[in-house]
Amino acid sequence: MSEFLTPERTVYDSGVQFLRPKSLDEFIGQENVKKKLSLALEAAKMRGEVLDHVLLAGPPGLGKTTLAHIIASELQTNIHVTSGPVLVKQGDMAAILTSLERGDVLFIDEIHRLNKAVEELLYSAIEDFQIDIMIGKGPSAKSIRIDIQPFTLVGATTRSGLLSSPLRSRFGIILELDFYTVKELKEIIKRAASLMDVEIEDAAAEMIAKRSRGTPRIAIRLTKRVRDMLTVVKADRINTDIVLKTMEVLNIDDEGLDEFDRKILKTIIEIYRGGPVGLNALAASLGVEADTLSEVYEPYLLQAGFLARTPRGRIVTEKAYKHLKYEVPENRLF
């Protein structure tokens, strides 16, 4: 996949902190999530209580990290940021937990990747605001209970199915983020252009939005590249011609597909007669890992209606045939 279209963070996402919304009012899209979060925040503030623990689930690039920072901002408290993979030992987690002040937000990205020992230490911390740590080794080792300040855990995950039931059940607020509409992405792009001090035409913003795979991170990334083209051609505003020139350089078509996306669909059509084809067989034909294919490449193709999963395997849809200008087979069930 093109580095410009991956929803994961890349080096092309540096220097965009100033584009992030600082409050729920500035945050575009995810209306249901915002309503639930706004209610919980307002109630906690009115009662003078610590906010319930929050789980933010959804595909990468949809604003989970931004929402975590907004939660801390709305509560006017400190945020401590870490991620599941870096918390290797219980001591790593204990050091963070004992440094928290009342009402602080602890944000753990990729919380589904916590190892079991660290996760188990977290249970008593988020439920009773206490932790038990072992002092010493061998027969003389003893457990000491330490009280910690009440805090709010905000966990983010792209794979909520990998969360253990005991951990998931300890979150009082579970929010599922979904892909954005073209209309919402257009507003995000126009806001970003304004903050970058660049004028953009409405049609140009919509053109970028349609190629952004329902993901704000991609929309911002593409907008930055379009701004580069604007600078090079010495124009005074972003119009559709400038967007098209940029997308041609990036090899991104009008449906937001890049070269490898098209290769996936063409492989199924040309080698497997449109499918069905099993994940492992398709991955072998493409020379990629099966997990990479299912977790990185497939979500957008499924969401956009180019690919479908059946009990027998993957099939391409009529939309894919038409987009790639293949003749649609007769008597084919899609």
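Heads up, the Cβ atoms here are built off N, Cα and C, so glycines get one too.
Heads up, this one's the original sequence, none of the swaps are in it.
Swiss-Prot annotations:
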- Leu19, Arg20, Phe27, Ile28, Gly61, Leu62, Gly63, Lys64, Thr65, Thr66, Tyr180, Pro216, Arg217: ADP binding site (BINDING)
- Glu26, Phe27, Ile28, Leu62, Gly63, Glu127, Asp128, Phe129, Arg170, Pro216: ATP binding site (BINDING)
- Arg309, Arg314: DNA binding site (BINDING)
- Ala156 to Ser: 32% DNA-dependent ATPase activity, allows branch migration (MUTAGEN)
- Ala156 to Cys: 38% DNA-dependent ATPase activity (MUTAGEN)
- Thr158 to Val: 5% DNA-dependent ATPase activity (MUTAGEN)
- Pro216 to Gly: 11% DNA-dependent ATPase activity, allows branch migration (MUTAGEN)
- Arg217 to Ala: 43% DNA-dependent ATPase activity, allows branch migration (MUTAGEN)
- Arg217 to Lys: 5% DNA-dependent ATPase activity, no branch migration (MUTAGEN)
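The two recorded residues, Ile28 (ATP binding site) and Tyr180 (ADP binding site), show a Cα separation of 9 Å.
If you measure from the Cα atom of Glu26 (ATP binding site) to that of Thr158 (mutagenesis position), you get 23 Å. With the fewest other C-beta atoms within 10 Å around its C-beta, Arg309 stands out among the recorded positions Arg170, Arg217, Arg309, Arg314. Take Glu26, Phe27, Ile28, Leu62, Gly63, Glu127, Asp128, Phe129, Arg170, Pro216, the residues named in the record as contacts for ATP: the widest Cα to Cα gap among them comes to 37 Å. Between the CA atoms of Arg217 (mutagenesis position) and Gly61 (ADP binding site) there is a gap of 5 Å, rounded to the nearest whole number. Rounded to a whole number, the distance between the Cα atoms of Tyr180 (ADP binding site) and Arg170 (ATP binding site) is 28 Å. Of all Cβ atoms in the shown protein chains, 25 besides its own fall within 10 Å of the Cβ of Ala156 (mutagenesis position). In this entry, Leu19, Arg20, Phe27, Ile28, Gly61, Leu62, Gly63, Lys64, Thr65, Thr66, Tyr180, Pro216, Arg217 make up the residues listed for ADP, with the farthest two CA atoms of the set 17 Å from each other.
Long-range C-beta contacts of Gly63 (ADP binding site), restricted to its own chain and to partners at least six residues apart, with a cutoff below 8 Å, comprise Phe27, Gly29, Gln30, Leu177, Pro216. For Tyr180 (ADP binding site), the spatially nearest entry among the recorded positions Asp128, Ala156, Arg314 is Ala156, judged by CA separation. Thr158 (mutagenesis position) is 10 Å away from Gly61 (ADP binding site) when you measure Cα to Cα. Of all the recorded positions listed (Thr65, Thr158), Thr158 sits in the most crowded Cβ setting, with the most other Cβ atoms within 10 Å. For the recorded ADP site, residues Leu19, Arg20, Phe27, Ile28, Gly61, Leu62, Gly63, Lys64, Thr65, Thr66, Tyr180, Pro216, Arg217 set the reference point as the centre of their Cβ atoms, and the other residues of that chain within 8 Å of it by Cβ are Pro21, Leu67, Ile188.
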